[in-house]
Structure formats: structure tokens, C-alpha cells
Amino acid sequence: MEVQKLPDQSLISSMMLDSRCGLNDLYPIARLTQKMEDALTVSGKPAACPVDQDCPYTIELIQPEDGEAVIAMLKTFFFKDEPLNTFLDLGECKELEKYSLKPLPDNCSYKAVNKKGEIIGVFLNGLMRRPSPDDVPEKAADSCEHPKFKKILSLMDHVEEQFNIFDVYPDEELILDGKILSVDTNYRGLGIAGRLTERAYEYMRENGINVYHVLCSSHYSARVMEKLGFHEVFRMQFADYKPQGEVVFKPAAPHVGIQVMAKEVGPAKAAQTKL
């Protein structure tokens, strides 16, 4: 998943969607995700404390210098609740932190920032380029020294071996890959995930990218993506992943497998496939 040189990012980076948390009539997708965020949280627990419903926040491009703040947020609101991390009791993992920030140079990841300058939501995205026929796929797990995280990367490598999104969309050369969508639990229910996703759609339209790809290891994440108009293009049960003859991942219900979701934001034409 390498970066293709795209049009000047300076214009993109200067654009902000200035909005008030309570004014969810600006975007239909924000109204939808407000309902979804009310119903679903990663942990399933309510927000720890109430927040000001009228607090202003902006949607901004994540900058390289935001890395530390992004990781701090993910440690609090994402890493500990991700099903595979939880099952393996992953704990502190510098390799995971580095891996999470890897797509930032693609200049298509966005953050929600409150009036105090705090990051209250992120959508980390990367760019996927169609591989050349003679390309040898790199295995992310080969260079990982953390034994538990290596298991997760090995699973991701296996999924890439079994499924190629470019086979589904034979006319596409570049696809946006949604990596991590996370919202501060104290600000859920305010449509932030919808605003982050809408900004990603705008990026796609600005750069002629037609397809949005998201890999979900969480049942809840897959349901949210469905509500956002994504559809399933690949599925693999955790019970079917047996690299050494034994099942590696047995996360708690309802997390039963990997789902790859896709959405056509532009005029993409999908090939006829069977799940």
C-alpha cells in the first residue's frame, strides 16, 4: 500500500469543516452517525461524563506533528477495545503505534478538534495503489518483533493473500483505505464520525478516487460501516484461519471474523463476484 503522488495537498490541508457539535442538520451522514454513535460504542459503555452539546469543533487534516496526540487518544479509546488486541491481551506495543501512524504521510487522515485544541476523534486513512503484475507483496509480519502483534499482522497478510480489492474494481488504480475510526467516548453521539467520514469523501472527490475500502475485525465497526452505506466484499471467519492447523483468534462474541467493506463514492464499476 504505497502512496501515489496526488495534486497539491496545500489546498486540502487548509480546508476545515467548521461546525457546531449540536448542528447535525449540516450533513445527512452526520445525522446518521449521531444515531449510530448513540447506539454503538467500542466498549459498549456510556460516556464517562457529559459534554457541552454546543461545543465547536473542526475537522482538520492530521499533521505529522500530531502523531503523539493521535497515539495518546488511540491508547485511551481504541487499542484496548479492539477485539484482536483484547483477545491477545496485547498491552503496550510500540510496533502497533508505529503501524497506526504509517498512513499519515498520505495526507488523507482527519481529526476532530475541540475548542481547547484537543483531538476528540480521528479517521486514519491510507492510499492503496493497484500492484503491478510482477510485484512481490511485502509481508508486514516478517519485520515485526513483537510476538503478539506479529500474529495480528500475519492475519492481515493472510487476508491480503486471499483477497484483492482491485479484483473487485478492475478499472480502479487508486483506492482510499480506511484504517482506524475512533471517537472520544465523552463526545460520542454528536455526529463526529459522520463528519470525519464526509471529509474523507470530499478528499476522494477532490482527487478522483472512487472506492473506499475498510477492513473490520470488529462486528460493531462493520455494522457502523453498513449504516454509512458500505457493503461487504469479503468475509473470513476467525475459526477458518488456521495457519498451523489450529485456530489463532477466538475473540468474544459477537466478533466472529474479518469483513472487508467497500463503498463506491464515485463512478466505480464492480466486477461480478461471489462471497
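Using N, Cα and C of the backbone, Cβ positions are placed for all residues, glycine too.
Original residues only.
While the structure shown retains the original residue, Swiss-Prot records the mutagenesis experiment Glu82 to Ala with this note: Reduces catalytic activity towards tryptamine. Among the mutagenesis entries in Swiss-Prot is Pro83 to Ala, noted as: Reduces catalytic activity. Where Swiss-Prot documents Tyr99 to Ala as a mutagenesis experiment, the accompanying text is: Reduces catalytic activity. According to Swiss-Prot, the mutagenesis experiment Asp177 to Ala carries the following note: Does not affect catalytic activity. According to Swiss-Prot, the domain 'N-acetyltransferase' annotation covers 181-254, on the basis of sequence analysis. Sequence annotations record features per position, and here Swiss-Prot assigns acetyl-CoA binding site to Leu181, Ser182, Val183, Gly189, Leu190, Gly191, Ile192, Ala193 based on experimental evidence. Record note (Swiss-Prot) on the mutagenesis of Arg188 to Ala: Reduces catalytic activity. Recorded in Swiss-Prot as a mutagenesis result, His213 to Ala carries the remark: Does not affect catalytic activity. Looking at Swiss-Prot, the entry for mutagenesis of Cys216 to Ala says: Does not affect catalytic activity. As a published mutagenesis entry, Ser217 to Ala appears in Swiss-Prot alongside the note: Reduces catalytic activity towards tryptamine. According to Swiss-Prot, the mutagenesis experiment Ser221 to Ala carries this note: Reduces catalytic activity towards tryptamine. Looking at Swiss-Prot, you'll find the mutagenesis Tyr241 to Ala noted as follows: No effect on the catalytic activity towards tryptamine. Quoting Swiss-Prot on the mutagenesis of Tyr241 to Phe: No effect on the catalytic activity towards tryptamine.
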Task: Mapped DSSP class for Cys216 (mutagenesis position), helix or strand or coil - done: strand
- [ ] Please report how many Å separate the Cα atom of Gly189 (acetyl-CoA binding site) from that of Asp177 (mutagenesis position), as a whole number.
- [x] 24
Task: Which of Glu82, Asp177, the listed mutagenesis positions, has fewest other Cβ atoms within 10 Å - done: Asp177
- [ ] Pop the mean pLDDT for the domain 'N-acetyltransferase' (181-254) in here, whole number is fine.
- [x] 95
- [ ] Kindly assign Ser182 (acetyl-CoA binding site) to one of the three DSSP-derived states: helix, strand or coil.
- [x] strand
TODO: By CA-CA distance, flag whichever of Leu181, Val183, Leu190, Gly191, Ile192 among the binding-site residues is nearest to Pro83 (mutagenesis position).
DONE: Leu181
Task: Cβ neighbour count (within 10 Å, all chains shown) around Ser217 (mutagenesis position) - done: 22
Open item on the list: Is it possible to get the count of other C-beta atoms within 10 angstroms of the C-beta of Ala193 (acetyl-CoA binding site)?
Closed with: 27
Open item on the list: Taking DSSP as the reference, which of helix, strand or coil describes Asp177 (mutagenesis position)?
Closed with: strand
Open item on the list: I'd like to confirm something. Which of the mutagenesis positions, Glu82, Tyr99, His213, Ser217, has a Cα closest to the Cα of Ser182 (acetyl-CoA binding site)?
Closed with: Glu82
